[in-house]
Amino acid sequence: MEDSEALGFEHMGLDPRLLQAVTDLGWSRPTLIQEKAIPLALEGKDLLARARTGSGKTAAYAIPMLQLLLHRKATGPVVEQAVRGLVLVPTKELARQAQSMIQQLATYCARDVRVANVSAAEDSVSQRAVLMEKPDVVVGTPSRILSHLQQDSLKLRDSLELLVVDEADLLFSFGFEEELKSLLCHLPRIYQAFLMSATFNEDVQALKELILHNPVTLKLQESQLPGPDQLQQFQVVCETEEDKFLLLYALLKLSLIRGKSLLFVNTLERSYRLRLFLEQFSIPTCVLNGELPLRSRCHIISQFNQGFYDCVIATDAEVLGAPVKGKRRGRGPKGDKASDPEAGVARGIDFHHVSAVLNFDLPPTPEAYIHRAGRTARANNPGIVLTFVLPTEQFHLGKIEELLSGENRGPILLPYQFRMEEIEGFRYRCRDAMRSVTKQAIREARLKEIKEELLHSEKLKTYFEDNPRDLQLLRHDLPLHPAVVKPHLGHVPDYLVPPALRGLVRPHKKRKKLSSSCRKAKRAKSQNPLRSFKHKGKKFRPTAKPS
């Protein structure tokens with residue numbers, strides 16, 4: 001189509017420095033949301049845009065924001081430096097991600113446009129120093145932005161020109177309603193605003209009335225998830241809870257799931273139970289949760305994206321169950337403490353090249369399923385979603401399928417063709433491993449990991465800043481070992497491999513390494529001449545007695 005050809009990045013009137021940054025990122029063409037939103041934003045219109053997760057919403061507001069700021073500095077009257085752009089996001093991780101994207105797009109104009117993120121867990125004094133320099137764009141959560149506004153370390157009433165609310169449908173459910181209303185009192189009467197959301201609900205409608213002025217609504221006609229040619233979605237019915245653990249063990253140990261995978265569970269306790277269970281079989285994983293320091297969570301995501309880990313267990317108590325309005329959640333499902341209410345996993349976080357999403361626990365809402373599934377099959381890459389379902393959860397599964405199917409009444413979640421009787425030989429192993437993962441073991445594992453991550457996060461912060469290469473050596477998937485680990489469980493004998501898979505799969509076996517104590521002993525022995533010296537003397541042969 002001619003119209004679509006006329007709306008490439010090079011035809012949007014963008015600054016050459018932005019075009020160069022877009023080229024460096026490897027974006028040959030804008031996504032649908034970018035193609036529609038950027039020209040309208042450059043015309044000065046308020047936008048209410050809905051697009052599915054992974055569709056490029058961040059760049060859809062970041063590019064016009066940078067273009068408008070650069071154009072103003074190049075053609076407008078000379079005015080003092082001030083904060084002119086504000087980006088509000090529901091979680092610290094999303095704030096860091098938004099800042100990173102804006103900085104990448106501003107690579108060639110970094111002197112003209114500066115970006116600051118004030119949501120990180122730093123002391124307010126250091127953040128105040130950053131804000132005193134008056135960056136052009138400030139990114140943060142509503143609570144942290146409001147705190148700086150109340151302390152007068154951030155002033156927006158006379159300077160703000162652009163306001164962005166990203167993942168708008170989550171802000172109220174994360175408990176930011178009061179902060180948002182208070183924050184708006186510190187803004188000028190006139191400004192351009194963008195509201196970006198994956199879904200349109202009552203919360204988004206309320207935000208629209210609070211923030212937008214005669215907006216253009218972009219409700220793109222696209223499915224909430226990629227089509228079956230890109231994203232394959234399966235369900236597998238497990239008769240018991242034990243069957244779920246058994247099936248997961250077989251999928252991972254026999255390498256039936258290839259590439260990087262995300263395992264979603266509904267509670268923090270379940271995530272550690274699953275990690276300790278897999279640890280019994282020498283399957284390394286790491287848990288991403290809100291109890292860990294922000295630096296540790298971001299480091300885990302970064303290393304996962306770089307290929308350090310093949311499997312991450314994720315939990316996001318903030319988006320499970322009914323939204324809590326007007327207050328922060330103190331506890332998630334089954335009493336899990338949400339120690340960091342601004343930590344989020346299932347929505348918006350950019351995991352790179354995820355081959356498979358495994359819903360070990362059925363998502364509590366159809367929307368949660370969409371957000372989880374959106375972690376794979378991004379940027380035209382293929383992906384698989386496999387959902388484990390108990391017989392008692394069939395009704396809830398039907399609700400998810402109803403939302404996914406829409407007008408197309410065909411089945412979306414196809415049955416996963418797997419014969420459980422083929423892996424019955426592994427059941428006794430799984431049962432043995434499940435028994436050893438007690439509540440006490442889970443408590444000890446959580447405490448141990450939090451202590452270690454706090455140490456890594458705080459004590460080594462300055463060291464890693466001076467020695468960035470050593471940061472790559474810091475692992476988050478090392479065994480916790482509060483449960484009794486039986487070494488033989490890490491090995492899969494050939495007779496246990498299902499007949500249909502023999503010769504096709506090779507259960508990955510970890511190369512045996514000498515323990516540090518063995519290596520030290522061997523080195524000490526080789527360096528000690530008294531212990532390493534060997535003398536081969538002539539053997540004594542008795543002479544024959546004369547007769």
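Using the three backbone atoms N, Cα and C, a Cβ is placed for every residue, glycine included.
None of the listed substitutions appears in this model.
According to Swiss-Prot, the feature domain 'Helicase ATP-binding' maps to 38-218, an assignment based on sequence analysis. Per-residue pLDDT, averaged across the domain 'Helicase ATP-binding' (38-218), gives 90.
Residues or ranges marked as ATP binding site in Swiss-Prot: ALA51, ARG52, THR53, GLY54, SER55, GLY56, LYS57, THR58. Secondary structure at LYS57 (ATP binding site), as computed by DSSP, is helix. Here the Cβ of LYS57 (ATP binding site) has 25 other Cβ atoms within 10 Å, regardless of which shown protein chain they belong to.
In the three-state DSSP scheme, ASP166 (mutagenesis position) falls into the coil class. One entry in Swiss-Prot concerns the mutagenesis experiment ASP166 to Asn. Its note says: Complete loss of interaction with IRF3. About 3-4 times less genomic RNA in West Nile virus particles.
Residue environment of GLU167 (mutagenesis position) contains 24 other Cβ atoms, counted within 10 Å of its Cβ in all protein chains. Quoted from Swiss-Prot, the note attached to the mutagenesis of GLU167 to Gln states: Complete loss of interaction with IRF3. About 3-4 times less genomic RNA in West Nile virus particles.
Sequence annotations record features per position, and here Swiss-Prot assigns domain 'Helicase C-terminal' to 230-424.
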Cβ atoms near THR58 (ATP binding site) (within 10 Å, other residues, all chains):
24
Let me check the 10 A CB neighbour count of ASP166 (mutagenesis position). How many other CB atoms are there?
24
Quick one: give me the count of other CB atoms within 10 A of the CB of ARG52 (ATP binding site).
20
Report, in whole Å, the straight Cα-to-Cα distance of GLU167 (mutagenesis position) from GLY54 (ATP binding site).
12
For GLY56 (ATP binding site), nearby residues of its own chain (Cβ under 8 Å, 6 or more apart in sequence):
PRO30, THR31, ILE33, GLN34
